[in-house]
Structure formats: C-alpha cells, structure tokens
Amino acid sequence: MIINLADVEQLSIKAESVDFQYDMYKKVCEKFTDFEQSVLWQCMEAKKNEALHKHLNEIIKKHLTKSPYQLYRGISKSTKELIKDLQVGEVFSTNRVDSFTTSLHTACSFSYAEYFTETILRLKTDKAFNYSDHISDIILSSPNTEFKYTYEDTDGLDSERTDNLMMIVREQEWMIPIGKYKITSISKEKLHDSFGTFKVYDIEVVE
C-alpha cells in the first residue's frame, strides 16, 4: 500500500480494527510467508546480521519491481573505506543487501548527520525491492499486541504503529540484492540546500 504522510494517523486508527488487520494480513500472505514477514520486520532496525542478509536477499530477489530511475544512499564509514581508492569503471561489492531511498534529503541526512561521511551513492536502476510499500502492509496487518501504547494515546491511537509508519513513509526505502556495482562517475556536488558539498559516486548494477 502506497501511503502519504498525511494519511498515516488515519490508517493507524483503522489498523486497530481486527477485521482490517485480517484483511491486510491476507493480502500480505499472498506474497510473503510468516518467516519472510519476520525477516522484513527485523529490517526496521539496523541490518547487521549476516544470516539476516542471506534470508533477506532470497526474499527481495523474488519481488523486484520497476523502481524510480534514480535512488540514493548515504554511506557508512566502512563503505567509504571500501570504495575510497576506486576509480571510474571499477567494480565493487558490499556483500550485503543495500538500502537506497528516493528521498535525496534522507540520503544526505544519513551521510551527513549519522555516518559523518559526506558521501553519497547515486544509483540508476530499473528494478528494486520496494521495502517501504511492503513493510507498511505488514505493519498495518499486525495485531495491536505487537505495539506499545503510551499514556498520551487519549484517542486510542497506537503511537508505536504510527511512529513506525511515519519512519517508513519518510525514508522511502528500496533494497538492492547482494551483487556488484560499477562506478560510472565521481564528482563533488551540493545536492541539497540543507547540507554542504558531498562526494557523489554514480553507480549502476552489474548483472
């Protein structure tokens, strides 16, 4: 389900209904087993487990769809170290499932404020796994017992479900299976008014 940020709270309220949850669960189960749903759920946290990447890779390869032409990734220090000496035309692999976003602001925020690398991967691709869409369905299909309620929930709104959906909708995450990337250009660019200059690696998937 494609969700707009403005619709999150209303959908969260609807998702408190057992009937709504069951209808969404049937929809989700047409695509993913319970185990696969569990793997995707764990990806809302940092994906540091090698076994998780193995299972995740198998899942997303079965569900690749047409993606936006351009995706972005603000890279970690380990990835920056991996590619720092590479030149245009060279190939590299992170040996893991990589998350990208359609949101340039999100990618810049991760690179600038979380990883402190000021380095962006800009990927041109025609297919990827729409994690944001699929995990939104899973969140909406989940029973109320999966989420914490807070004392501020005076209207019965499940704030943790809402918070999770807000995060997912803002990040607009897409995933690329484990594989190789080819560097097509390297540049210094000011990508967003809220940030300074970034080192940008334009890349493409090597089939």
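These residue numbers are counts, starting from 1, taken along the chain as shown.
Glycine is treated like the rest: Cβ placed from N, Cα and C.
The model shown is predicted, which means the values in this text are computed figures rather than measured ones.
Listed features, source Swiss-Prot:
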- GLU173: active site (ACT_SITE)
- ARG73: NAD(+) binding site (BINDING)
- LEU71 to Ala: Complete loss of enzymatic activity in vitro (MUTAGEN)
- ARG73 to Ala: Complete loss of enzymatic activity in vitro (MUTAGEN)
- SER111 to Ala: No effect on enzymatic activity in vitro (MUTAGEN)
- GLU118 to Ala: Complete loss of enzymatic activity in vitro (MUTAGEN)
- ASN130 to Ala: No effect on enzymatic activity in vitro (MUTAGEN)
- GLN172 to Ala: No effect on enzymatic activity in vitro (MUTAGEN)
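Sequence features, as recorded in Swiss-Prot, placed on the structure.
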residue : record               : DSSP (3 states)
LEU71   : mutagenesis position : strand
SER111  : mutagenesis position : helix
GLU118  : mutagenesis position : coil
ASN130  : mutagenesis position : coil
GLN172  : mutagenesis position : coil
Response to the item:
Quick note, ASN130 (mutagenesis position) and GLU173 (active site): C-alpha atoms separated, nearest Å, by 7
Item to complete: Would you mind reading off the Cα separation of SER111 (mutagenesis position) from GLN172 (mutagenesis position), to the nearest angstrom?
Response: 16
Discussion item. Whole-number answer please: how many Å between the C-alpha atoms of GLU118 (mutagenesis position) and LEU71 (mutagenesis position)?
Written reply: 16
Discussion item. I'd like the Cβ neighbour count for LEU71 (mutagenesis position), meaning other Cβ atoms within 10 Å of its Cβ, all protein chains included.
Written reply: 26
Item to complete: Mind checking which of GLU118, GLU173 has the fewest other CB atoms within 10 A of its CB? They're the recorded positions.
Response: GLU118
Practice prompt. Please report the number of other Cβ atoms within 10 Å of the Cβ of ARG73 (mutagenesis position).
Written response: 25
Worksheet item: What residue among the mutagenesis positions SER111, ASN130, GLN172 has the most other CB atoms lying within 10 A of its CB?
Response: SER111
